[in-house]
Amino acid sequence: MKKVITYGTFDLLHWGHIKLLERAKQLGDYLVVAISTDEFNLQKQKKAYHSYEHRKLILETIRYVDEVIPEKNWEQKKQDIIDHNIDVFVMGDDWEGKFDFLKDQCEVVYLPRTEGISTTKIKEEIAGL
């Protein structure tokens, strides 16, 4: 079985997230999604609208997602690859090159972002109403 992993906050889930998850799943048989915990978001000074538990619940209902795990810190990725027997590490191309150090453990793929949609854009548009 070919296993794929991706990481993100996945707050205010939108069709760009769904397209990323769909394309990530197409790279293997089993997709693990690591989502930032509330504590990790605080460390990153990133505010999420939904709590970790609510984001996890939402992601677990998506047909492309086989497993959801917590992302607690930047450093855990190497261990996650080992612990979950990962073959492919996937991120959006806004992270291009940042995870190349993982190439000795698995294939690293940067997928193009979906044009015209982002959580930041949604938040800005809602704030402008």
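Cβ from N, Cα, C; glycine included.
Those substitutions? Not in this structure, it's all original residues.
Taken from Swiss-Prot, the feature CTP binding site covers 9-10, 14-17, Lys46, 113-120. DSSP classifies Thr114 (CTP binding site) as coil under the three-state reduction. Residue density at Thr114 (CTP binding site): 16 other Cβ atoms are found within 10 A of its Cβ, drawing on all protein chains shown.
His14 (mutagenesis position): 15 other CB atoms within 10 A of its CB, across all protein chains. The note that Swiss-Prot attaches to the published mutagenesis His14 to Ala is: Complete loss of activity.
For the published mutagenesis Asp38 to Ala, Swiss-Prot gives the following note: 8% of wild-type activity, but 7-fold decrease in substrate affinity. With a 10 A radius on its CB, Asp38 (mutagenesis position) counts 14 other CB atoms from all the protein chains.
Experimental mutagenesis is annotated in Swiss-Prot for Lys44 to Ala, with the remark: Reduces affinity for glycerol 3-phosphate about 100-fold. Its Cβ taken as reference, Lys44 (mutagenesis position) is surrounded by 12 other Cβ atoms within 10 Å in the chains shown.
Swiss-Prot lists Lys44, Lys77 with the feature substrate binding site, giving experimental evidence as the kind of evidence. A sphere of 10 angstroms centred on the C-beta of Lys77 (substrate binding site) encloses 19 other C-beta atoms.
Annotation of the mutagenesis experiment Lys46 to Ala in Swiss-Prot: Reduces affinity for glycerol 3-phosphate about 100-fold. Lys46 (mutagenesis position) carries neither a helix nor a strand DSSP state and counts as coil. Cβ environment of Lys46 (mutagenesis position): Thr9, Ser36 lie under 8 Å away, each six or more residues apart in the same chain.
DSSP classifies Arg55 (mutagenesis position) as helix under the three-state reduction. In the shown protein chains, 24 other C-beta atoms lie within 10 A of the C-beta of Arg55 (mutagenesis position). According to Swiss-Prot, the mutagenesis experiment Arg55 to Ala carries this note: 0.25% of wild-type activity.
Per Swiss-Prot, mutagenesis Arg63 to Ala is noted as: 14% of wild-type activity. In the three-state DSSP scheme, Arg63 (mutagenesis position) falls into the coil class. Sequence-distant neighbours of Arg63 (mutagenesis position) (same chain, 6+ apart, CB under 8 A from its CB) do not exist here.
Listed in Swiss-Prot is the mutagenesis experiment Asp66 to Ala, annotated as follows: Complete loss of activity, and widespread change in 3D-structure. Take the CB of Asp66 (mutagenesis position) and look out to 10 A: across all protein chains shown you find 16 other CB atoms.
Per Swiss-Prot, mutagenesis Asp66 to Glu is noted as: 16% of wild-type activity.
Here the residue is the original one, but Swiss-Prot notes a mutagenesis experiment at this spot, Trp74 to Ala: 50% of wild-type activity, but 9-fold decrease in substrate affinity. For Trp74 (mutagenesis position), no same-chain residue that is 6 or more apart in sequence has a Cβ closer than 8 Å to its Cβ.
A coil conformation is recorded for His84 (mutagenesis position) in the three-state DSSP classification, outside any helix or strand. Cβ neighbour count for His84 (mutagenesis position) (all protein chains, 10 Å cutoff from its Cβ): 16. One entry in Swiss-Prot concerns the mutagenesis experiment His84 to Ala. Its note says: Complete loss of activity.
What Swiss-Prot says about the mutagenesis result for Ser118 to Ala is this: 6% of wild-type activity.
Arg55 (mutagenesis position) and Thr114 (CTP binding site) are 20 Å apart (CA-CA, integer value). The separation of Lys77 (substrate binding site) from Lys44 (mutagenesis position), Cα to Cα, is 16 Å.
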